[in-house]
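What follows is one structure encoded as structure tokens, with my remarks underneath.
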Amino acid sequence: METTLAKTPEKRQVVFLAILLLLWEAGSEAIRYSIPEETESGYLVAHLAKDLGFRVGELATRRARIHHRGNKELLQLDVETGNLLLKEKPDREALCGATEPCVLHFQIILENPVQFFQTELQLTDINDHSPEFPDTEMLLKIQESTQPATVFLLKAAQDSDIGSNAVQNYTVSPNLHFHVVTLSRSDGRKYPELVLDRALDREEQPELTLILTALDGGAPPKSGTTTVRIEVVDINDNAPEFVQSLYSVEVPENSPLDALVVTVSARDLDAGIHGNVAYSLFQGGGGPQPFVIDEITGEIRLKGALDFEATSYYTMEIVATDSGGLSGKCTVAIQVLDVNDNAPKLTISSLTSSIPENAPEAVVAVFSVSDPDSGDNGRMVCSIQNELPFLLKPTFENYYTLAAEGPLDREIREEYNITIIVSDLGTPRLTTQHTITVQVVDINDNAPAFTQTSYTMFVHENNNPALHIGTISATDSDSGSNAHITYSLLPPHDLQLSLASLVSINADNGQLFALRAMDYEALQAFEFHVVARDGGSPALSSQALVRVVVLDDNDNAPFILYPMQNASAPCTELLPRAAEPGYLVTKVVAVDSDSGQNAWLSFQLLKATEPGLFSVWAHNGEVRTTRLLSERDVPKHRLLLLVKDNGEPPRSASVTLHVLLVDGFSQPYLPLPEVQHDSSQDEDMLTLYLVIALASVSSLFLLSVLLFVGVRLCRRVREASLGACSVPEGHFSGHLVDVSGMGTLSQSYQYEVCLSGDSGTTDFKFLNHYSQ
């Protein structure tokens, strides 16, 4: 049915109402925003919801959308906050070229109910382009007879910027013969002319080189330079003159390449080689043009395709130069004629591929039609099939809404293929078709169901970040978007658990990933809930419990608590030479932060100064002697012990133990727990020890008395003769017996030795302490 050709009175009323709506919309002022070009993406252009008079969130409720004219989508609308943001960095020169002002039109489309707002974005120019000359060098041939104040045409620099940021001034390097003046064309573009100040003398200087500089009006200004090379030639006193100063021509946009556009003609009154004229296109600041000129005949032909929709009018200057360097110019104005070479374009702004069967007059699509041609070539009509229960409703400015006539019945038909036909009124007519498939679906009455009520997943500590540890799966009995399930994590009940830093879930397939390496020593397990939510409206959801168990890895080496390793003061253990086999020298104490078999420690003696003298118990770290010490054993021993855990692979730590053999060191002897003592043998040994102790005490007492008397006598003799007793000097070995008879103890201490006859042990006990 064609909406523009309605015949019945009812359709006339619809058309009349549509025209009123179009007039109302056209009369409403568009909201205009302005930003500088090259503004970074993400820039906040405006709070659109506030400017349109809506509350925050109302744009999302009404399913607001933004539609751009053209292919560039520079803006994006955050419907939740109502903010209008830049989607990408805009380039004014790429979007508008030399057009000023640069205004981009777009529409804000709201559904439920449908409403349109005309909005414009103006891009202001910034000085982001430097002037550029078309050539790095310009050659001028000037006769030596040229009079001062003669003007020579120079090629203008091109600057993509506009306004004050475009080229504003030209300067030339200091010289004695020329200065440059800056002039304006009818379109406002600046161009330079070189003015002769002082007559040239070819015999004095046959060639000059000048630097021409173009400056724009930016702050700070940008510049571009080119070299002007001047050849001084013999006299040529007539410049070429064109038959017409202005050539106007019309060219259809579908003209083939190399088609003749126009022929220009110039003549030179000079004779000989000075009368030969060469034609060339004078490149101004407007950029390259799709034309080429024959330098001999003056024929201007088409070298590139024309497009009325892109550029409808060209203006260029033709320069005729004789062999003496004199030149003349004319202007060629070319009007491009439009032909019907563009089919209508249909742009879908909003599309709903499925409609609930209970939705009355549901909107299926909002679209716009456009045709860049002009006149009847750009006028369009739009229609759909007659037998379908859908209507096309024109809104404004070539916008249409495709909606259902009333509630649909899924049981009668669950799918519709709607073909939208758009035709222009040109000759011949060009047509565009677009087919939309609409599904009629049930309402959302089934919540997602997990395959398990709870999930347990295991991950080894020290895992790689982004490791896939498992998959959560749910199904939904609905169809279409109602069955599209998205997964998300619920905040944990334990506020101390930073779940967002531990795991993440793929919203589409439920795959769980560990975001960082787990540490069993810090966290052994944690729980959280996963939500599966379908895409219905309103959405239905369900939850499942997930428990992640961290498995311990052997990532901690044993740590030795004792003996402490200190390079400045190494640990030294004292061992009496009279120690029996199995004597406890020391005990190595170590811990492991891991758990299970990764924390089971074993001890091993790797290296010793005297192999076979010491041994270490593998499970408790006790270092004991394995035999009796002899006089041949060195006094200092160095033991290297290894502490190893039971992990895979095992980790270990080593400790160095220094053992010093000493004489007369009294320390309780700790027997091996395995040794079984014979009670009768202990009683015999006890009696023997008692006898030896009494004899030793008596001998020491007698020796002490004798020494005391000898010392007293020596003092008396010394006092009588010299008044002093000389003491021999020299080093006494530390292992020699003390001649005072006091042993290794100081003279100020004595100990009472007691043997218990009924204790059943041979250990000595130190009971009383006496001071002399």
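Glycine is treated like the rest: Cβ placed from N, Cα and C.
As given in Swiss-Prot:
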- 31-133: domain 'Cadherin 1' (DOMAIN)
- 134-242: domain 'Cadherin 2' (DOMAIN)
- 347-450: domain 'Cadherin 4' (DOMAIN)
- 575-675: domain 'Cadherin 6' (DOMAIN)
- R185 to N: No effect on homophilic interaction. Changed homophilic interaction, being unable to interact with the wild-type protein but able to bind itself; when associated with K-317 (MUTAGEN)
- E317 to K: Changed homophilic interaction, being unable to interact with the wild-type protein but able to bind itself; when associated with N-185 (MUTAGEN)
- S323 to R: Changed homophilic interaction, being unable to interact with the wild-type protein but able to bind itself; when associated with E-141 (MUTAGEN)
- S368 to R: No effect on homophilic interaction. Changed homophilic interaction, being unable to interact with the wild-type protein but able to bind itself; when associated with V-67 and D-69 (MUTAGEN)
Residue pair E317 (mutagenesis position), R185 (mutagenesis position) - Cα distance, angstrom, rounded: 11
Any idea what the model's mean pLDDT is for the domain 'Cadherin 6' (575-675)? 84
To the domain 'Cadherin 4' (347-450), which of 31-133, 134-242, 575-675 is linked by the most Cβ pairs under 8 Å? 31-133
Tell me the Cβ contacts of S323 (mutagenesis position) under 8 Å, same chain only and six or more apart in sequence, or just say none. K141, N236, I273, H274, N276, A278
Just the number: how many Å between the Cα atoms of S368 (mutagenesis position) and R185 (mutagenesis position)? 40
Students should find that the Cβ of E317 (mutagenesis position) has, within 10 Å, a number of other Cβ atoms equal to 17
Looking only at Cβ atoms, how many others are within 10 Å of the one on R185 (mutagenesis position)? 15
Cβ neighbour count (within 10 Å, all chains shown) around S368 (mutagenesis position): 19
Does DSSP give S323 (mutagenesis position) helix, strand or coil? coil
